[in-house]
Structures are given as C-alpha cells and as structure tokens.
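Here is the structure we will look at, set down as structure tokens.
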Amino acid sequence: MNTLPEHSCDVLIIGSGAAGLSLALRLADQHQVIVLSKGPVTEGSTFYAQGGIAAVFDETDSIDSHVEDTLIAGAGICDRHAVEFVASNARSCVQWLIDQGVLFDTHIQPNGEESYHLTREGGHSHRRILHAADATGREVETTLVSKALNHPNIRVLERSNAVDLIVSDKIGLPGTRRVVGAWVWNRNKETVETCHAKAVVLATGGASKVYQYTTNPDISSGDGIAMAWRAGCRVANLEFNQFHPTALYHPQARNFLLTEALRGEGAYLKRPDGTRFMPDFDERGELAPRDIVARAIDHEMKRLGADCMFLDISHKPADFIRQHFPMIYEKLLGLGIDLTQEPVPIVPAAHYTCGGVMVDDHGRTDVEGLYAIGEVSYTGLHGANRMASNSLLECLVYGWSAAEDITRRMPYAHDISTLPPWDESRVENPDERVVIQHNWHELRLFMWDYVGIVRTTKRLERALRRITMLQQEIDEYYAHFRVSNNLLELRNLVQVAELIVRCAMMRKESRGLHFTLDYPELLTHSGPSILSPGNHYINR
C-alpha cells in the first residue's frame with residue numbers, strides 16, 4: 001500500500017560537494033530542494049581538494065589552449081564537444097563562485113595592479129589554476145555550505161544515505177519510465193525513509209574506496225554509479241581510475257594528498273638515493289600527466305623494491321613554501337616532516353574516477369528526471385586521464401547546465417502524491433557483522449593487486465571471479481537482514497568493482513590510466529568503453 005512520503009521536494013540532490021551544492025544554490029530561488037549528505041555536510045572530496053580550478057583568466061592564455069591541453073591529457077578519447085563546452089563556460093562559472101564569496105589568492109603585478117594568482121599543474125601549458133593557498137576545496141566547500149544552510153528553500157539532511165532510486169516502472173506507475181524519488185537511510189534513526197522528487201540529481205562523487213589505498217574520504221563508495229546502473233543507466237570508461245602520484249606515505253596519515261601544485265612550483269620526484277627519475281620517463285619531467293607520473297613511481301618502487309619514492313621542494317626558499325602551501329606545511333610538521341628542509345615520502349593512491357554514468361551537456365541520464373553531475377558522471381571531458389584541476393571545474397559547469405535544464409523542464413514534470421514505503425517485513429537484524437568487514441577488506445585488497453596501476457588479463461579474470469562470489473554473498477545478506485551503512489556501501493562498491501573490471505576487460509590496449517602488460521600498445525582507433533544494463537557491450 002502506498003503512503004505519503006516522509007520527504008517531498010521539487011529536486012532531490014544526492015551529494016553535498018561542489019557539484020551538488022552549486023546546483024542547489026542555482027535552483028533554490030525557484031524550487032524546493034533537498035540535499036542528502038552521507039556524513040557531516042562538509043565531508044566529501046571537495047573539502048579535501050588542494051589544487052584549484054582551471055579557467056582562462058590570463059590574457060596570454062586561451063580557451064583553445066585549455067581545450068588542447070585537456071585533449072592531450074585525455075590520451076585521444078576525450079569528447080571534443082564536451083571539452084569545448086566546459087572550457088568555454090569555465091570563466092563564467094568560476095566567476096559565479098567568486099560572486100558567492102569564494103576568495104581565491106591574488107597578487108600584485110609589476111604594474112601595480114592586483115590579479116588572481118594563477119599556478120600551473122601537470123598537463124597545463126599555461127598558468128591557469130585559481131586557488132586558495134593549498135586548500136581550495138575547503139574554501140569552496142565552506143562557502144557553499146554556508147550559503148546553502150542559510151537558504152530558506154534548501155533542506156540539508158545530514159547522515160542520510162540514498163539506498164536506491166525509485167523508478168516508475170518498478171513500482172507499477174504507467175507512462176514513460178522515470179525517476180520519482182529515492183529511499184533514504186537515516187543513519188541517526190537507523191530507518192529507511194521515502195523521499196519524493198520531481199527530479200533527482202546524483203552528485204555522489206567517485207568510487208576510489210574500491211581500492212586499498214586512496215586519497216578520498218571514507219564516503220567515496222560509488223553509490224551514485226551503482227544506483228544509476230540498477231535504475232537502467234549506461235556507464236562508460238570505468239577502467240580509467242586515476243591514481244594520484246603523490247599521496248603521503250605515513251602510518252598516521254594514509255590518505256593525505258600532496259597537491260600537484262607542489263610539482264607545478266618546482267618540486268622534484270626522487271629515488272631513495274636522492275636522484276631524480278621523471279626525466280627518464282617523459283620530457284616534461286615532473287609536469288607530465290598524472291598517469292605517466294604514477295606509473296613511473298610504481299615502476300621505480302617495484303624495480304628497487306622500495307616502499308616509497310620522495311617528493312622534494314626543499315631547494316625552494318622556506319618562506320615561499322610556507323606561503324604557498326601553509327596547510328601541507330603544518331600537516332607535515334605535525335607528523336615530524338619539515339617540507340622546507342627534507343624530502344617527503346610518497347606513494348600513488350586511487351584518487352579520481354574518470355568514467356561514470358553517461359550524461360549529456362545538461363547532466364541528463366538515460367532515465368527521465370534523473371541527472372548525474374560531477375565525478376559520478378561520464379561527460380567525455382576527461383577521456384582516458386583527467387587533467388589536474390578540471391574536476392572542480394566540471395562540477396561547476398554541469399551544476400550550471402543541469403540547473404538550466406531542470407528549471408526549463410520543471411513545469412512539465414510528473415507529480416505523484418504517494419510512494420510505496422520501504423518493506424522490512426521479511427528481514428531481521430544482522431547476526432554476523434564480521435562477514436561484511438571481511439568482504440570489505442577482501443574487495444579492496446584484490447582490486448588494488450589485480451585492477452590497479454598495472455593490469456593483466458589473468459589478474460582481471462581473477463578479480464571478476466572473486467567479485468562474482470562476493471556479490472552472491474552480499475545479495476543474500478541484503479535480502480535477509482536490515483540495512484546498515486556498511487552493507488549499503490559494500491553492495492554499491494562491489495557492483496562498481498564489477499563494472500570497472502568489465503570495462504577494463506573490453507579495452508585491448510594500453511591507454512591513459514589503463515595499462516595492461518598483455519596489450520601494451522595503443523590501438524589506432526578507439527573510443528569510450530560503454531556498458532548497458534542487461535547486455536554488456538562495447539560501443540567505440
């Protein structure tokens with residue numbers, strides 16, 4: 001029997017990072033918006049982003065140059081239209097962020113005029129990265145959170161996970177297949193609630209938690225990708241998971257990122273004996289794209305049997321380092337490492353999901369009323385490798401374009417008054433929570449070993465066999481026991497793990513972030529790896 005939902009709104013946004021909150025603020029003057037946040041509202045990847053946002057603000061730079069740099073970094077399979085769409089709208093979307101109160105670093109030019117301080121990162125041919133010292137994400141997130149919490153038309157539900165999307169045909173509604181809301185796990189009450197919405201937006205971030213080592217916060221469990229797949233959406237390019245080259249190697253800070261901007265400002269990568277190695281791998285040295293740098297570090301670690309490599313900027317003046325990287329300097333100092341005096345131990349770690357749910361220029365998915373923006377989506381911008389500081393930019397541009405489309409379509413959106421409640425009549429409390437913990441550790445370990453920086457066909461086949469066994473265990477557990485946060489995340493992440501492996505098995509070449517010893521060369525013609533629910537297939 002259908003009942004009135006516990007929550008109802010015009011637009012439900014699942015995720016509270018730069019993508020979700022920028023969209024919420026653009027919509028809220030005209031629409032009622034609910035934002036779901038899995039943890040505290042600031043606990044997402046945006047808050048921890050150090051580098052900055054790429055946009056053309058320098059008169060010596062150009063949109064064409066930004067486009068070409070992105071296409072080169074994407075290793076030949078970016079969607080040129082998407083790249084041009086993002087680059088051409090970058091400045092206006094960054095200006096909107098500035099208008100919201102975000103403070104980027106400035107400096108005084110030789111002519112006495114003040115301008116934004118632009119830094120350069122790997123893959124960029126010009127200085128075009130706007131930043132707030134070395135904590136850009138924190139500045140962006142805290143500004144947007146403050147605006148959202150004070151807007152009368154935005155409700156932020158913290159500690160609330162989406163369990164699954166409610167799709168019309170699965171609950172017996174007639175007409176075109178569309179999304180009508182979501183079931184939501186209230187972590188405070190430990191109950192599943194119903195939320196009706198005329199439009200639903202996935203802004204859930206990526207899936208790097210599928211790997212043992214990651215720079216991401218604990219919530220990056222691929223929820224949006226898995227829910228969209230179950231709802232009937234296509235996904236693409238999930239074999240391209242970016243491994244950030246420089247995560248801190250330290251037992252007390254295993255997911256701490258050392259920003260690309262350090263290398264942009266002259267830091268060197270060194271072996272334990274103090275010698276540089278990046279010039280041996282790429283003429284751009286430390287400023288090569290991330291996939292090349294990560295593989296080089298991985299290669300040197302395995303060749304030397306070393307636990308880590310080192311990042312060294314101690315040749316720069318100490319005042320320069322403290323001024324440009326105050327957060328990193330203080331963090332490392334607290335761990336007994338002086339960035340101004342010594343090299344920092346680093347390893348690669350899973351950082352960014354370049355593929356995701358297939359969308360158009362407005363973030364629309366294959367299901368009517370369902371949008372996906374930010375890291376959860378596949379727009380074609382990143383291709384086989386994301387260029388530094390294009391990720392926050394993608395969040396802003398598609399937050400704007402999705403808002404335009406949602407507003408345009410809202411007068412014609414379907415409205416319903418009742419939805420089926422969550423059915424717990426045939427489940428009981430879990431009796432063996434240790435099973436979930438064991439499955440967590442097993443999944444993340446074999447994904448790191450078999451589907452990491454370097455892959456083989458045999459490793460992928462082994463991973464898929466283990467994923468299939470885990471899925472059977474998890475599905476049985478999900479069917480018989482009440483949901484929990486760990487169970488929901490594990491169910492989603494093992495689904496995304498399968499999609500990652502299936503995409504990787506499709507690609508019979510090494511391109512960008514996907515490197516396999518069995519197919520080390522590039523194919524002459526290639527394109528995105530696309531999976532469709534019900535029948536896995538390649539569309540290139």
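Any Cβ shown, glycine's included, is placed from N, Cα and C.
If you take the C-beta of Arg290 (mutagenesis position) and look for same-chain residues 6 or more apart in sequence within under 8 angstroms, you find Gly122, Gly123, Gln242, Phe243, His244, Pro245, Glu260, His351, Asn385, Arg386, Ala388. The active site, proton donor/acceptor annotation in Swiss-Prot covers Arg290.
Note on Gly52 (FAD binding site): other Cβ atoms within 10 Å of its Cβ, all shown chains, come to 32. Per Swiss-Prot, the feature FAD binding site maps to 16-19, Lys38, 45-52, 161-162, Asp223, Glu375, 391-392.
Per Swiss-Prot, succinate binding site is recorded for His244, Thr259, Glu260, Ser389, and the stated evidence type is experimental evidence.
Under mutagenesis, Swiss-Prot gives Glu43 to Arg with this note: 2-fold increase in Kd for FAD. Retains 15% of specific activity. Sequence-distant neighbours of Glu43 (mutagenesis position) (same chain, 6+ residues apart, CB-CB distance under 8 A): Ser37, Pro217, Ile219. For the recorded site, Glu43 (mutagenesis position), the DSSP three-state label reads coil.
Among the sequence features in Swiss-Prot, the mutagenesis site Ser45 to His is noted as follows: Loss of activity. Has largely lost both FAD and ligand-binding properties.
One entry in Swiss-Prot concerns the mutagenesis experiment Glu121 to Asp. Its note says: Retains reduced benzyl viologen:fumarate oxidoreductase activity, with 690-fold decrease in catalytic efficiency. Lacks L-aspartate:oxygen and L-aspartate:fumarate oxidoreductase activities. Annotation note: Glu121 (mutagenesis position) sits in a coil segment as assigned by DSSP. Glu121 (mutagenesis position) counts 26 other C-beta atoms within 10 Å of its own C-beta, drawing on all protein chains shown.
What Swiss-Prot says about the mutagenesis result for Glu121 to Lys is this: Retains reduced benzyl viologen:fumarate oxidoreductase activity, with 72-fold decrease in catalytic efficiency. Lacks L-aspartate:oxygen and L-aspartate:fumarate oxidoreductase activities.
One entry in Swiss-Prot concerns the mutagenesis experiment Glu121 to Gln. Its note says: Retains reduced benzyl viologen:fumarate oxidoreductase activity, with 17-fold decrease in catalytic efficiency. Lacks L-aspartate:oxygen and L-aspartate:fumarate oxidoreductase activities.
Quoted from Swiss-Prot, the note on mutagenesis experiment Glu121 to Ala is: Retains reduced benzyl viologen:fumarate oxidoreductase activity, with almost the same catalytic efficiency. Lacks L-aspartate:oxygen and L-aspartate:fumarate oxidoreductase activities.
For the published mutagenesis His244 to Ala, Swiss-Prot gives the following note: 18-fold decrease in catalytic efficiency with both oxygen and fumarate as electron acceptors. Decreases FAD binding.
Around the Cβ of His244 (mutagenesis position), 25 further Cβ atoms fall within 10 Å across all displayed protein chains. In the three-state DSSP classification, His244 (mutagenesis position) falls within a strand. One mutagenesis experiment catalogued in Swiss-Prot, His244 to Ser, is accompanied by this note: 122-fold decrease in catalytic efficiency with oxygen as electron acceptor. 110-fold decrease in catalytic efficiency with fumarate as electron acceptor. Decreases FAD binding.
Taken residue by residue with DSSP, Arg290 (mutagenesis position) is part of a helix. While the structure shown retains the original residue, Swiss-Prot records the mutagenesis experiment Arg290 to Leu with this note: Loss of activity with both oxygen and fumarate as electron acceptors. Decreases FAD binding.
Quoted from Swiss-Prot for the published mutagenesis His351 to Ser: Shows weak activity with oxygen as electron acceptor. 148-fold decrease in catalytic efficiency with fumarate as electron acceptor. Decreases FAD binding. DSSP gives His351 (mutagenesis position) a strand state. Over all protein chains present, the Cβ of His351 (mutagenesis position) has 27 other Cβ atoms lying within 10 Å.
Quoting Swiss-Prot on the mutagenesis of His351 to Ala: 1170-fold decrease in catalytic efficiency with oxygen as electron acceptor. 83-fold decrease in catalytic efficiency with fumarate as electron acceptor. Decreases FAD binding.
Annotation note: Arg386 (mutagenesis position) sits in a coil segment as assigned by DSSP. Counted within 10 Å of its Cβ, the other Cβ atoms near Arg386 (mutagenesis position) come to 28, all protein chains included. Looking at Swiss-Prot, you'll find the mutagenesis Arg386 to Leu noted as follows: Shows weak activity with oxygen as electron acceptor. 78-fold decrease in catalytic efficiency with fumarate as electron acceptor. Decreases FAD binding.
Ser389 (succinate binding site) sits 14 Å from Ala19 (FAD binding site), taking the C-alpha atoms as the reference points. Taking the C-alpha positions, the distance from Ser16 (FAD binding site) to Ser45 (mutagenesis position) comes to 10 Å. Here the binding-site residues are Ala19, Leu392, and the one ringed by the most other CB atoms within 10 angstroms is Ala19. Checking Cα-Cα distances from Glu121 (mutagenesis position) against the binding-site residues (Ala19, Thr46, Ala49, Asp223, Thr259) with a 10 Å cut-off leaves Thr259, in sequence order. Mapped onto three states, the DSSP output places Gly52 (FAD binding site) in coil. Neighbour density for Thr46 (FAD binding site): within 10 A of its CB lie 30 other CB atoms from the protein chains shown.
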